[in-house]
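Q: Annotations per Swiss-Prot:
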| type | residues | note |
| --- | --- | --- |
| MUTAGEN | CYS21 to Ala | Does not induce expression of target genes in response to HOCl |
| MUTAGEN | HIS42 to Ala | Increases expression of the target genes in the absence of HOCl |
| MUTAGEN | HIS75 to Ala | Increases expression of the target genes in the absence of HOCl. In vitro, increases DNA binding under reducing conditions |
| MUTAGEN | CYS89 to Ala | Does not induce expression of target genes in response to HOCl |
| DOMAIN | 177-278 | domain 'HTH araC/xylS-type' |
Amino acid sequence: MDALSRLLMLNAPQGTIDKNCVLGSDWQLPHGAGELSVIRWHALTQGAAKLEMPTGEIFTLRPGNVVLLPQNSAHRLSHVDNESTCIVCGTLRLQHSARYFLTSLPETLFLAPVNHSVEYNWLREAIPFLQQESRSAMPGVDALCSQICATFFTLAVREWIAQVNTEKNILSLLLHPRLGAVIQQMLEMPGHAWTVESLASIAHMSRASFAQLFRDVSGTTPLAVLTKLRLQIAAQMFSRETLPVVVIAESVGYASESSFHKAFVREFGCTPGEYRERVRQLAP
């Protein structure tokens, strides 16, 4: 069994449909940041929708597109034109420990297969079938819907991996037999004063061998990945907590608020305060 399959089966995603939305010409669906081990997903079946994220990114969804939010980030869906829009909304609940795995994924995953591909044909039939089953009282309906929702997630992760260099992302590190434990420790204790030496000791490797293996797998350095994860965790906290910036900065390993501020701007293109304001505006 491959590493991704083991990870997905270990966390056993449990999926549900929450809403079948039929929307008019002027609408908004705001969503606040939620529990970190829960994935929200939206499938567009008619019309078009705009998806706004706290980073300032804006995406347009078309019929047949499915978007999943692995970090349960704040977001807002809204109308694009005056046409009516139909959206199926649901969630996937994973084991609490899956929040570390989910943090290694991007904030948004899209399932938009190439026309007439096997995945496209399956998805075109799966969404209406899922809607029909969710309205029925047939035996096994909950299990069936859950498995279809989980398949959305698996296909979306696979599609994302296919679009990026599979040897150059944090997920590849998490799935690596020697480096996975290192990433796990970074995620569990972002505020620890990690050094390359202390990280190498987790992998039971020399500093030089560890640094070389890490670069071979990720294309970057251990401390660069640590910085990225620390800032991602900080962004998650800004979306969910009202703690002062300095407290959050210290909790993810920054002794100086100014250095944290500069790093956050480099990563997200906005200040911590601006990020919080964007989250507030997306889900007032």
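Glycine is treated like the rest: Cβ placed from N, Cα and C.
No noted substitution is present; original residues retained.
For each feature listed, report its degree of burial, its nearest neighbours and the pertinent distances within the displayed model.
A: Taking the Cβ of CYS21 (mutagenesis position) as centre and 10 Å as the limit, one finds 16 other Cβ atoms among all the protein chains shown.
Shown in sequence order, ALA49, LEU51, LEU61, VAL66, VAL67, LEU77, ILE87, VAL88, CYS89, GLY90 are the residues of the chain, 6+ apart in sequence, with a C-beta less than 8 angstroms from the C-beta of HIS42 (mutagenesis position).
Under the DSSP three-state reduction, HIS75 (mutagenesis position) is assigned to strand.
Reduced to three states, the DSSP call for CYS89 (mutagenesis position) is strand.
Secondary structure by DSSP for the domain 'HTH araC/xylS-type' (177-278): 73 helix, 0 strand, 29 coil.
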Q: Could you tally the C-beta atoms, other than its own, that fall within 10 angstroms of the C-beta of HIS75 (mutagenesis position)?
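A: Here the count is 25.
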Q: Using the alpha carbons only, what distance in Å do you get between HIS75 (mutagenesis position) and CYS21 (mutagenesis position) once rounded?
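A: Answer for this pair: 17 Å between alpha carbons.
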